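What follows is a set of notes on a single structure, which appears directly below.
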Amino acid sequence: MKVLVINAGSSSLKYQLIDMTNESALAVGLCERIGIDNSIITQKKFDGKKLEKLTDLPTHKDALEEVVKALTDDEFGVIKDMGEINAVGHRVVHGGEKFTTSALYDEGVEKAIKDCFELAPLHNPPNMMGISACAEIMPGTPMVIVFDTAFHQTMPPYAYMYALPYDLYEKHGVRKYGFHGTSHKYVAERAALMLGKPAEETKIITCHLGNGSSITAVEGGKSVETSMGFTPLEGLAMGTRCGSIDPAIVPFLMEKEGLTTREIDTLMNKKSGVLGVSGLSNDFRDLDEAASKGNRKAELALEIFAYKVKKFIGEYSAVLNGADAVVFTAGIGENSASIRKRILTGLDGIGIKIDDEKNKIRGQEIDISTPDAKVRVFVIPTNEELAIARETKEIVETEVKLRSSIPV
């Protein structure tokens, strides 16, 4: 089975074509600047050949048409025609409370995605554009929707409810949803394999650390707590997001600075985090370099980030009543040995000790803990596209079996 995985953003469309026979990526591509001047599509195939093409991409449909051309190109393509693609898997950020798993796309699923537009106004609408374009260009090809929020639907009510009047939850769906679910699920499953235990018997803390960051407590293979909340703003300090703060700061700053609701939202989401503290950058590599040269604000930004992660690891150790492993993944989690060390230093009291030399190894799954550590620490590169492809394959094959078992 060949699965096309699509992640549509407001002005971009990422894609991978994965051969599920051996779970290998045949082609990886990106359409950028959709609806903007100087649009470009880039695609790299399994043998290293790379296509770069400047072209007009007014809409997501135009972008997907270019994807079709690239995948079937005589020189840079990897298939003869789109009929070789058996299914399409789409990433959708928000599924609300309606989806605890991925779902085969139909009119009901489409309505549910649109119902969540107000919960994820920056993400669900462009996700839907990608789905609609695909339905038009590849009619008859089954599509599976994989929701970022679905993995966290196993949280108990006392974990996902806020201590606000209950009717606000009933009327507006105000509760914790959590995000990065596909990544957290993937690395938790990999960690269980590295532990040599069935997922049902594990307690794992997964740390997805990138420009957007979240931490999840996974017990028995299920999410029981996560750091992001009603929106991805809650939780850790991030690249440009402030994370959890005293809510009273919001009206205080609106009054003192004369800010509108949109302006305070922009301040917290786009101008805060390590960028806001450092006044320099949201790129942790820049901050690492600046801090090493004595930039105090860059150092403070890194200290705040590491401290918040450390607190959540301790908190989730309590939630799980002890953890078997802590996992680091995503851009920072996988690649920054210095930030991992900042986070993990001083956690020997809860059984975490790391080997400094192992911690410096990059680009592979590795146990960086010392032999005598009670809690294993794994660095596991995430692969959300493969996770989406696996979900897509499973759901499509299950649906085919169900249909074939129904008597005519």
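The backbone N, Cα and C atoms fix where each Cβ goes, and this holds for glycine too.
If you look for the noted substitutions, you won't find them, since the model keeps the original residues.
Residues within less than 8 Å, Cβ to Cβ, of ASN7 (Mg(2+) binding site) and separated from it by at least 6 positions along the same chain comprise LEU13, LYS14, TYR15, HIS90, ARG91, GLY130, GLU385. According to its DSSP assignment, ASN7 (Mg(2+) binding site) is in a strand. The Mg(2+) binding site feature in Swiss-Prot is assigned to ASN7, GLU384; the stated evidence is a curator's inference.
The annotation that Swiss-Prot gives for the mutagenesis experiment SER11 to Ala reads: Decreases catalytic activity. Decreases affinity for acetate.
Cβ neighbour count for SER12 (mutagenesis position): 18 (other Cβ atoms within 10 Å of its Cβ, all protein chains included). One mutagenesis experiment catalogued in Swiss-Prot, SER12 to Ala, is accompanied by this note: Decreases catalytic activity. Strongly decreases affinity for acetate. Requires increased magnesium levels for enzyme activity.
Annotation for GLU334 (ATP binding site): spatial neighbours PHE328, ARG362, GLY363, VAL379, ILE380, PRO381, THR382, criterion Cβ-Cβ under 8 Å with sequence separation of six or more. The DSSP secondary structure for GLU334 (ATP binding site) is helix. Annotation comment: Swiss-Prot describes LYS14, HIS208, LEU209, GLY210, ASN211, GLY212, ASP283, PHE284, ARG285, GLY331, ILE332, GLY333, GLU334, ASN335 as ATP binding site.
Its own atom aside, the Cβ of ARG91 (substrate binding site) has 22 Cβ atoms within 10 angstroms in the protein chains shown. In the three-state DSSP reading, ARG91 (substrate binding site) counts as strand. The feature substrate binding site is assigned by Swiss-Prot to ARG91.
Shown in sequence order, ARG91, VAL92, VAL93, HIS94, GLY95, PHE179, HIS180, GLY181, THR182 are the residues of the chain, 6+ apart in sequence, with a C-beta less than 8 angstroms from the C-beta of ASP148 (active site, proton donor/acceptor). The feature active site, proton donor/acceptor is assigned by Swiss-Prot to ASP148.
Quoting Swiss-Prot on the mutagenesis of ARG241 to Lys or Leu: Decreases catalytic activity. Strongly reduced affinity for ATP. Here ARG241 (mutagenesis position) comes close to GLY212, PRO232, LEU233, MET268, ASN269, SER272, GLY273: these same-chain residues lie at least six apart in sequence, with C-beta atoms under 8 angstroms from its C-beta.
While the structure shown retains the original residue, Swiss-Prot records the mutagenesis experiment GLU384 to Ala with this note: Almost abolishes catalytic activity. Strongly decreases affinity for acetate. Requires strongly increased magnesium levels for enzyme activity. For GLU384 (mutagenesis position), the Cβ neighbour count at a 10 Å cut-off comes to 24, with all displayed protein chains included. In the three-state DSSP reading, GLU384 (mutagenesis position) counts as helix.
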Worksheet item: Near ILE332 (ATP binding site), how many other Cβ atoms are within 10 Å of its Cβ?
Response: 24
Worksheet item: Under 8 Å Cβ-Cβ from ASN211 (ATP binding site), six or more apart in the same chain: what's there?
Response: MET238, GLY239, THR240, ASN282, GLY331
Worksheet entry | Nearest-integer angstrom distance between the alpha carbons (Cα) of ASP283 (ATP binding site) and SER11 (mutagenesis position) | 21
Item to complete: Write down the Cα-Cα distance for GLU384 (mutagenesis position) and LEU209 (ATP binding site), rounded and given in Å.
Response: 14
Item to complete: Would you please pick out, from the binding-site residues LYS14, ARG285, the one with the fewest other Cβ atoms within 10 Å of its Cβ?
Response: ARG285
